[in-house]
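Data first, discussion second: the structure below is written as structure tokens.
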Amino acid sequence: MTRPPAPPPGAPGADELLDCGLLSPVRAGTPVEALVCDSAWLQAMLDAEAALTRAQARTGFLPAAAAEAITAAARADRIDLLAVARGARETANPVVGLVAALTAAVRRDDPAAAEYVHRGSTSQDVLDTGAMLVARRALRLIGDDLDRAADALAALAADHRDTPMAGRTLALHAVPTTFGLKAAGWLELVSEAAGRVARLRDGLPFSLGGAAGTLAGYFGDRTDRGDPAVLLDRLLDAYAAETGLARPVLPWHVLRTPVADLAAVLAFTAGALGKIAVDVQSLARTEVAEVAEPAVEGRGASSAMPHKRNPVLSTLIRSAALQVPALATGLTQCLVSEDERSAGAWHAEWQPLRECLRLTGGAARTAVELAAGLEVDAARMRANLDLTDGRIVSESVAVALTPLLGRQAAKELLTRAAFTAGHEGRTLGEVLGELPELDGVLPKERWEALLDPARATGVAGALVDGALARRRPPAR
């Protein structure tokens, strides 16, 4: 292999190229970074190479001693990561340089084994399988964090099952609801995301297709020694066992369903967490002040305003939720891959996939802290219910009056009464009490119940109970 040209004088070294999250604080310092960084991808590709040799040894395609030597050498700390990365500029993918470096490392230990490195394989098999290994490791972490966030949200929903608050539609007070129901909605989203992550993680496939999807290089003339279908089954089953990945129906070099599935699940997960974040931001506004993020000394400080306590956690999560769907769109566009290997579409997946994984991983880790430490001000929620002087119960009053006045008449009466109350600065109850058509239609106790926002939350409590029951494991 021709050595790539040396970097020009003044080119940055590895330390200067460190991507530590300066412009992406949602994932900076979180565990997912270590699982998707360059060295993690390098190790995953080496793991794919080593697993392949072991699978080939198990099926008699190469000596067991060679597989052992290759596995022993397949360590990222024995490979010059920066050289592999820069060498990829000459080959359009990092596997060519990786194979050369791995072969050299094996040759130093066992010259005979070096002949079996990358036997029959192709760059895309190695990189795609490595990508699935990276994704599986990251998804396991993301799934664990989603489960922890869901536990915290379930506790919030249970604790505030009957805590009344204003439901808001199109940014305005609509009808009373409960904070428990809002938290249950968050719980449902996170639980659904966790389920999707788990199902996807367990079904991620390895890639094995050879140069153009026929696996010809893996078998050579071996097809003369037995049924090709049997040989294929043995190799695929062995590789599945060695990688822990699922066996695909066909080589998927240009059938990019696994990547599209990752894009969809990660976009949904980030969006689900983003819904929580934007709700917290809305409820934490100074004018609303119904919730607050966990109080940590020094967090949320402004560079200019000493009094500020900014909603940092929800801001970080929301930033990821706005990025991942856009990146996922780029990944799904790569479904349009020409021929048996794309010139550019496959290559366009790598960085967006890494970003989707680490942004979602950072958001999931941040969501655990947000959900577990969220401060809820039930008294403020109750006070905010009274901001419209009772008009927030207009729907429930209209429903109660419908059997007596008719649906249209009841709605028109409440519309006029609410308008009068708002413009005259009076309560809805006062205005309704002066209407002659309502004189004596309902007993006083019934009016008091109808005009109490805390008693107009519908079946919110039952809905919360249902969400919590779905979260709990079935009794055995």
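Residue positions begin at 1 at the first shown residue.
Each Cβ is built from the backbone N, Cα and C atoms, and glycine gets one as well.
Quick look at what Swiss-Prot annotates:
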- Ser302: active site, proton acceptor (ACT_SITE)
- Arg341: active site, proton donor (ACT_SITE)
- Arg137, Arg140, Arg201: fumarate 1 binding site (BINDING)
- Lys308, Asn310: fumarate 2 binding site (BINDING)
- Asn93 to Ala: Slight decrease in activity (MUTAGEN)
- Asp125 to Asn or Val: Almost loss of activity (MUTAGEN)
- His253 to Ala: Loss of activity (MUTAGEN)
- Ser302 to Ala: Loss of activity (MUTAGEN)
- Lys308 to Ala: Loss of activity (MUTAGEN)
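Apart from the site residues Arg137, Arg140, Arg201, the chain places the Cβ of Ala135, Arg136, Ala138, Leu139, Leu141, Ile142, Gly143 no farther than 8 Å from the centroid of the site's Cβ atoms, the recorded fumarate 1 location. Under 8 Å, Cβ to Cβ, and six or more positions away along its own chain, Arg140 (fumarate 1 binding site) finds Arg201. For Asn310 (fumarate 2 binding site), the nearest neighbour among the recorded positions Asn93, Asp125, Arg137, His253, judged by Cα separation, is Arg137. In sequence order, Ala48, Leu52, Ser207, Leu208, Gly209, Gly210 constitute the residues six or more apart from Asp125 (mutagenesis position) in its chain with CB-CB distances below 8 Å.
Among the residues Arg137, Arg140, Arg201 said to bind fumarate 1, no two Cα atoms are farther apart than 9 Å.
Within the group of recorded positions (Arg137, Arg201, His253, Arg341), the Cβ with the highest number of other Cβ atoms inside 10 Å belongs to His253. Between the CA atoms of His253 (mutagenesis position) and Asn93 (mutagenesis position) there is a gap of 14 Å, rounded to the nearest whole number. According to its DSSP assignment, Arg137 (fumarate 1 binding site) is helical. Residues near Asn93 (mutagenesis position) in space but far in sequence (CB under 8 A, at least 6 apart, same chain), listed by position: Ser123, Gln124, Leu127, His347. Arg137 (fumarate 1 binding site) sits 26 Å from the residue listed as 'active site, proton donor', counting Cα to Cα. Asn310 (fumarate 2 binding site) counts 15 other C-beta atoms within 10 Å of its own C-beta, drawing on all protein chains shown.
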